[in-house]
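Chemist: As annotated in Swiss-Prot:
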DOMAIN    22-135  domain 'FZ'
MUTAGEN   LYS501 to Met  Complete loss of activity to induce the Wnt target gene Siamois expression
MUTAGEN   THR502 to Val  Complete loss of activity to induce the Wnt target gene Siamois expression
MUTAGEN   CYS503 to Ser  No effect
MUTAGEN   TRP506 to Gly  Complete loss of activity to induce the Wnt target gene Siamois expression
MUTAGEN   ALA507 to Val  No effect
MUTAGEN   SER508 to Ala  No effect
Amino acid sequence: MAAYLISFIWVSVILAQKSMGHSLFACEPITLRMCQDLPYNSTFMPNLLNHYDQQTAALAMEPFHPMVNLECSRDLRPFLCALYTPVCMEYGRMTLPCRKLCQRAYNECFKLMEMFGVPWPEEMECSRFPDCDEPYPRIVDISLSGEPSEETPLAVQRDYGFWCPRELKIDPDLRSSFLGVRDCSPPCPHMYFRREELSFARYFIGVISIVCLSATLFTFLTFLIDVTRFRYPERPIIFYAVCYMMVSLIFFIGFLLEDKVACNGANPSQYKASTVTQGSHNKACTMLFMVLYFFTMAGSVWWVILTITWFLAAVPKWGSEAIEKKALLFHASAWGIPGTLTIILLAMNKIEGDNISGVCFVGLYDVHALRYFVLAPLCLDVVVGVSLLLAGIISLNRVRIEIPLEKENQDKLVKFMIRIGVFSILYLVPLLVVIGCYFYEQAYRGVWETTWVQERCREYHIPCPYKVTQTSRPDLILFLMKYLMLLVVGIPSVFWVGSKKTCFEWASFFHGRKKKAGVNESRQVLQEPDFAQSLLRDPNTPIVRKSRGTSTQGTSTHASSTQLAMLDDQRSKAGSVQSKVSSYHGSLHRSRDGRYTPCSYRGIEERLPHGSMSHLTDHSRHSSTHRLNEQSHQGSIRDLSNPLAHISHGTSMNRVIEADATSA
């Protein structure tokens, strides 16, 4: 009783699957020569072994022909015919062969099958069939219902849908599907392109990946040379570059691997062709997918965070330190969201090999995965990023127009806005092209697949599409454009860090010099004192400019210089005296007789007051060094004791020579 129940459930499930994917079926006369002399003459297709017609069933029975011709068992031919061309008892009802019939055929022909190298298929295991009292359906049952009635057509032309060829079938444990059919995988090489086209595309992707890898690696190394140079709001550019550096690295690895990871090897002995790798059973393919998908999504999220930091700096006027306090939240979002999506795809077993680029990704053959895990995140990032970017640029432009700034700050602000605009365009244009390619691919995927089935149905011995109205093949340029724009997206980061300062940093790095701490020009625009006051002040409050001790023409004023000199502490005055002494000693030249003379005598004479040259006698020249040391020592003590001493103007050389002439 239990065996009958299991058999009934098995047949019901198979019929339910057929009714969901195909049209209604009908009884049809048996055309197989091997099954012509049986007590029944009509069968039901498709059968229990997923053969959609009798021609396909005949091809599947060919390996058993030697055993049937040698008559290893008189029950083998009835058993095969009952399984491959089952008797049609009623419309939509099939009768399974009995277990005893299967066991006798297997026991008597097993050794001969081993000799011919013919395996006993798993779907023909005797335990799957019911334990009948009679090994075969009774003739009475066959004669009553074997002839087709007027209500049941003998055969109709109908749409069978896609049936997976034997060459493309895979292990059921892999839980993969192709064109809606389980345990089936797409063929390798690619379904739509020739081998020479695939070879050209692979080299094209390899060259572009090297260019992108070089650009993003240069950006990252520039950041490592001077970590303090790139702070918020522009720090996300570095992480954005790191993401696309990893993306380009994975594509370069795929170029080196060719299709060794993206495709499963062929097995001619089991009639298995090379198929696309699907699922997480291939560890190398899984690793390539995880890194590629994770960093692709993380790169787009970091671009959104970059627009957020620009928005915070331009609209609410946040400073670099305030934005940097949110760095933990930025990192949690940029790495957490892609990580969650990657884990979900791993759990759903949506990994697919790409036999064009040699990597593994998602949505290459599954339109639903492409729509929800690739297109949706990218479109959301573009909408949010563009909105924040436009808001920030509009705010900065309003500052430039409404608030009066110095010409230098105006130029810096305009330059900063231009850099933001150019960088955003260089990112958005390739990304929008990639999204457009994905939308086009999603819209025409069904037409391409139908065309492929139409062209290969006779080769694979599967049913051809019924009433095909549109056929089309994809152009290789579409896929090349998609891969090109996907990699070019990472190159704009090098334009942001590319400047004269970067060249100086690399030159200093190669020469082993330590670079002085500086402020990046793009960040300095938002931190300029006058510019920051203009951003943070009340629009109705007038701007009060404070003097820094120098005029706009760059000339020193007497009042400001004197005031700054009077406010210096004693330590700075002592250092000033030391600098005077060292300056004078540096300007003296020692002659052969041991005397020290000024190096530029003519220049000193021109700078001295009228009549002062007459006091520079030979005696004063001999003792100038001695008096200089004594007067410098006395002057330094006198200066330290009187903090409000008068500071004379002129160069240190003039002051020292004037004092020497007076004492003489």
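Even glycines carry a Cβ here, placed using N, Cα and C.
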Chemist: Can you tell which of the mutagenesis positions (THR502, SER508) has the fewest other C-beta atoms within 10 angstroms of its C-beta?
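Modeler: Relative to the other mutagenesis positions in THR502, SER508, SER508 has the fewest Cβ atoms within 10 Å.
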Chemist: Which value does the mean pLDDT take for the domain 'FZ' (22-135) in this predicted structure?
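Modeler: Taking every residue in the domain 'FZ' (22-135) and averaging pLDDT yields 79.
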Chemist: Taking just the CA atoms, what is the gap between THR502 (mutagenesis position) and SER508 (mutagenesis position) in Å?
Modeler: 10
Chemist: To the nearest whole angstrom, what is the C-alpha distance linking ALA507 (mutagenesis position) and LYS501 (mutagenesis position)?
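Modeler: With distance taken Cα to Cα, LYS501 (mutagenesis position) is 10 Å from ALA507 (mutagenesis position).
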Chemist: Looking only at C-alpha atoms, tell me how far LYS501 (mutagenesis position) is from SER508 (mutagenesis position), rounded to the nearest Å.
Modeler: 10
